[in-house]
Amino acid sequence: MRPNKTSLLLALLSILSQANAYEYVNCFSSLPSDFSKADSYNWQSSSHCNSECSAKGASYFALYNHSECYCGDTNPSGSESTSSSCNTYCFGYSSEMCGGEDAYSVYQLDSDTNSNSISSSDSSTESTSASSSTTSSTTSSTTSTTSSTTSSTTSSMASSSTVQNSPESTQAAASISTSQSSSTVTSESSLTSDTLATSSTSSQSQDATSIIYSTTFHTEGGSTIFVTNTITASAQNSGSATGTAGSDSTSGSKTHKKKANVGAIVGGVVGGVVGAVAIALCILLIVRHINMKREQDRMEKEYQEAIKPVEYPDKLYASSFSSNHGPSSGSFEEEHTKGQTDINPFDDSRRISNGTFINGGPGGKNNVLTVVNPDEAD
């Protein structure tokens with residue numbers, strides 16, 4: 001026996017009912033004592049924190065200081081004071097506020113969604129074509145506060161996926177809008193394939209700030225009609241539902257930050273190398289200038305030493321006449337018996353030269369030339 005359409009629809013509702021629905025409560029300066037920290041996530045958003053706290057069965061969750069998530073079961077409105085300091089954006093979704101440095105953004109999870117209480121029962125309804133007769137089922141399931149009964153089989157739900165225009169197309173809302181669409185399933189094979197497609201996309205596209213979806217369906221005359229109401233405050237992506245909560249929905253911004261970090265690192269390395277080269281050149285020029293200055297001083301000192309005049313004290317160079325108080329006989333014994341004294345050859349008051357210019361004269365006599373200092377008397 002082929003699967004019953006109503007059973008497949010109820011299975012679809014049980015899957016979609018696990019999607020996360022939540023409402024913003026308020027901004028508070030503190031939390032009740034039963035709130036505990038769930039995680040601290042680098043790409044934090046309300047959708048991610050909602051998923052964490054839904055898995056723990058909590059009734060409320062709170063976002064704090066960009067990236068921290070807290071879960072609890074007590075409504076802070078009854079015991080905690082409100083605050084206006086929820087002004088820090090979420091790291092995972094910059095258009096959304098994740099509390100503040102001393103404030104908490106508190107959200108309430110949908111209680112029916114959290115309990116996952118969807119009753120399902122087998123139905124004997126089976127339709128093979130639009131013209132065939134249908135035995136209605138009396139099964140009724142309600143999973144949200146907004147529900148309506150339009151036929152014998154009715155279900156209302158809150159989730160994060162939307163079926164619009166036709167069973168073959170699904171898309172996520174991207175602006176503040178309210179949309180309503182309907183679709184008709186006329187064959188069992190079409191219902192099965194569309195249910196699987198919807199189930200595969202129902203767990204995606206959870207990046208909205210505040211999203212409420214209400215989907216109802218009913219069977220009439222062998223046909224199944226879907227009616228979807230969507231109320232969206234804001235959303236990140238439009239088109240087909242391809243984004244997922246957490247790191248996948250923010251992969252673009254993560255890549256951009258990585259590129260920015262690489263550029264900053266490269267710029268820092270280049271700047272450091274240029275600065276090091278400039279400092280090395282300055283040190284080299286300073287050392288060269290000091291060496292040139294020292295060389296100039298050394299050469300100047302050597303030059304001054306070279307041109308410095310030699311001084312001879314007068315007492316060391318007295319003339320032979322003054323020291324002997326008379327003319328010297330010029331004997332060898334007299335010169336050596338009186339001792340050796342330093343004599344300045346250019347400071348002698350008397351010069352005597354004995355000798356001849358011509359050893360032999362015409363007459364055969366040697367003439368003696370005697371030169372006497374005329375300033376001294378004999």
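Just so it is clear, glycine is given a Cβ too, placed from its N, Cα and C backbone atoms.
Unsubstituted: the structure retains its original residues.
Under the heading domain 'WSC', Swiss-Prot lists 22-110.
Under the heading of mutagenesis, Swiss-Prot lists Tyr303 to Ala and annotates it as follows: Sensitive to alkali. Fails to restore normal levels of SLT2 phosphorylation upon alkaline stress. Summarising the environment of Tyr303 (mutagenesis position), the number of other Cβ atoms within 10 Å of its Cβ, over all protein chains shown, is 10. Secondary structure from DSSP puts Tyr303 (mutagenesis position) in a helix.
In Swiss-Prot, a published mutagenesis experiment is listed as Ser319 to Ala, annotated No phosphorylation; when associated with A-320.
What Swiss-Prot says about the mutagenesis result for Ser320 to Ala is this: No phosphorylation; when associated with A-319.
Record note (Swiss-Prot) on the mutagenesis of Ser322 to Ala: No phosphorylation; when associated with A-323.
Annotation of the mutagenesis experiment Ser323 to Ala in Swiss-Prot: No phosphorylation; when associated with A-322.
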DSSP-assigned states of the domain 'WSC' (22-110) in counts, ordered helix, strand, coil | 13 helix, 31 strand, 45 coil
Model confidence for the domain 'WSC' (22-110), as mean pLDDT, reads 90
